[in-house]
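These notes are about the structure you will find just below.
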Amino acid sequence: MQIPRMSLRQLAWSGAVLLLVGTLLLAWSAVRQQESTLAIRAVHQGTTMPDGFSIWHHLDAHGIPFKSITPKNDTLLITFDSSDQSAAAKAVLDRTLPHGYIIAQQDNNSQAMQWLTRLRDNSHRFG
């Protein structure tokens, strides 16, 4: 009777260790992903934003991969997998886009920083 009890205990411990290792791997992969974003804004209010297709064309011609191109308010956001890709894209777009645009690089290192950025971007009115 003691042999099955030991096997059940060992099975429970190995299951717990396996669950812990799986959880740690998931947490590590989530922390390791560091996206980077380029924000393109017009300097003057009347200037139109470049369309996403022209941005895609410039980046593709230089072999720079990106995750997404999204318009938001009066800004065009381009998301990359790494800050190196974002820096290369910034250099390309600085050369190829006409003057009159601000191209800013934003590294999204953590979920907490993304939430703080969202809170800072929204205007809050009390009273």
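The backbone N, Cα and C atoms fix where each Cβ goes, glycine too.
These figures come from a predicted structure and were not determined experimentally.
Record note (Swiss-Prot) on the mutagenesis of ASP51 to Ala: Loss of activity. Decreases interaction with EnvZ. Around the Cβ of ASP51 (mutagenesis position), 12 further Cβ atoms fall within 10 Å across all displayed protein chains.
For LYS67 to Ala, Swiss-Prot lists a mutagenesis experiment annotated as follows: No change in activity. Long-range Cβ proximity for LYS67 (mutagenesis position), meaning a same-chain Cβ under 8 A and a gap of 6 or more residues, is found for GLU35, THR79, PHE80, ASP81. The DSSP secondary structure for LYS67 (mutagenesis position) is coil.
Within 10 Å of the Cβ of ASP74 (mutagenesis position) there are 11 other Cβ atoms, across all protein chains. Here Swiss-Prot notes a mutagenesis experiment, ASP74 to Ala, with the remark: No change in activity.
Its Cβ taken as reference, ILE78 (mutagenesis position) is surrounded by 26 other Cβ atoms within 10 Å in the chains shown. Swiss-Prot lists ILE78 to Phe among its mutagenesis entries, and the accompanying note reads: Loss of activity. Decreases interaction with EnvZ.
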